[in-house]
Structures are given as C-alpha cells and as structure tokens.
Amino acid sequence: MESPPLYEISSSSSSEKPRHHFQSLDLFPNLNQNSCINNTLIEPLPLIDRINLNSNLDLNPNPLYAEEGEQEEEEEEEEDREVDVDLHIGLPGFGKPSNDAKQLKKRNGKEIATYDAGKGIENELSGKAYWIPAPEQILIGFTHFSCHVCFKTFNRYNNLQMHMWGHGSQYRKGPESLKGTQPRAMLGIPCYCCVEGCRNHIDHPRSKPLKDFRTLQTHYKRKHGHKPFSCRLCGKLLAVKGDWRTHEKNCGKRWVCVCGSDFKHKRSLKDHVKAFGSGHGPYPTGLFEEQASNSSVSETLFF
C-alpha cells in the first residue's frame, strides 16, 4: 500500500490545528542574516551630548594642565563674586576714555564702581552709582563740553548741541541721539567729598553722599575752600557770595522773644515760639523797629 502524499497529511493536520500554531519556515537563512547585519550598520550614531564622557576612554591628553586651568577659572569666579561696584567719574574734557576705564574697589564694606573720563556713565546711572570728583574737578566744574566725534570743546552745552547737528541728521532725533555728549546726567549723580575727615567723605563712619555735583561744589567752598567775601560790619569771612549777602543783611540784628531769649536769625525765633507755644512770641519793639526801617526805605524811594 502506497503512503499518502505529504501535502495531504499537511492538509489534514491543518484542519485539526489552527494556522497560527504553525511556525514559519526560514527558506533563506543566509539572506536574512545579511539583512540584519546591514540594518545594524545603517543605524545612526548617537549624539555627541549623549556620549558618556566618564567612560574609560582618556579623551584629555594633558589632564594636569586641564586641572590647573579649572582651578584658575574657579579662583577668578570667586574674586569676581567678592568685588562689585565704586564710582569715580572724570569730566568729559579731561582726557580720552581708555579701554580700562572701569576699575573695581571696595572700601569699608562698601562696593564702588570707578569710571575714568566719564565713560559708561549713561548706562550706569541706575542703581547705587555715585561720583567722587577731585578738588580740581570741583573748582573748575563743567566749563568745557567736548564733541566725541572731532573732540572740539565748547563753553556751553547748547553750542555743543548745535555743533553736533552739523555732524549729521542722526544727532537731530532728540536728546537720546546725543548720548555720550550730555554732561547733565553726571550732574545728577550723588557725590562724596574728597577731603579726608569730612563727614561727607566715603571713609567716614557716618558718611552720606551729597545730592548732586552742584551741592558738592557749594559744600566744598563753604567747608574746605577759600573764603574771599568779608562782612563789612563784623569782618566774618564767607566762601559763597549768596551767604555773604544774607549775612551782611542780617548782621547785628537780634530777634528777641518776650521771654528774654534773643536769636541771630528770624527763623530761629520762629522755631523757638513754635516749640514752646503760649507765653512766647516776638518782642514788640523788634516789630516796631522792622516797620520803622521799612517806612524809611519807602520814604527814600519816593523822595
């Protein structure tokens, strides 16, 4: 009896078992192996930032030099953190700004940023910026305004502004277009006095900056400068012309209270009356003398 063909056996077995239990026959094993190898070769390389640099590969040929460089960078970062900002700005006409214009200092725990020749003033006005001008700068003041294009100087800022208009239309777009030529921004910076021992000196334990450059000029003239004005009545020397006029006007006058106290200045008498209240007031004779002096002045004007 002849054996049945193989395909009949497979057909009968396929009817008994479901098809998904069959294992697919690999008719070309060598070809499949080659395709897997090709697929592995075609895969893209990993990104550089995902490479593990802590592996056993020695990527640094000179490790000692690298460690020294890292230590130096860390020391520089620590020094930058310790020192921050002081301010010492020069006048626009006193020399050209240099590349090393900014200098860092630290005094008595106060951080200051120093600037030379007024460089970088426009960008550093915000925050706690201030100025410590030299005596020559205080006495001379802003008498020369310099053009940053041709370095021509002018005695007035308005003349400098008109001169800048001649350099091009880019300087005619309002005050913002003239940045770098305006010394008015410097005038508003708080200032410290440069005289040691002064209460407004930066090293004084109770130091306090003056409001602006003009206030510093008046302070320096009154406290540390030459006093050319002399009172013709008492001979007192004064440094500021306005103070001299006020002093001479009130020199020799005494403002008397009814309680018997007398004062040099009228405002002192007013403060006295305001502090003690009832029972105090200006002495009537002083008022009569003031009225008599006013009437004599009016008579001299009309006759």
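In case you wondered, yes, glycine gets a Cβ from its N, Cα and C as well.
Here the original residues stay in place, and none of the substitutions has been built in.
According to DSSP, H201 (variant position) sits within a strand segment. Recorded in Swiss-Prot as a natural variant, H201 to N carries the remark: In strain: cv. Landsberg erecta.
As a natural variant entry, L301 to F appears in Swiss-Prot alongside the note: In strain: cv. Landsberg erecta.
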Query raised in the report: Near H201 (variant position), which residues of its chain come within a Cβ-Cβ distance under 8 Å, counting only those 6 or more away in sequence?
Result: Y192, C193, C194, V195, S207
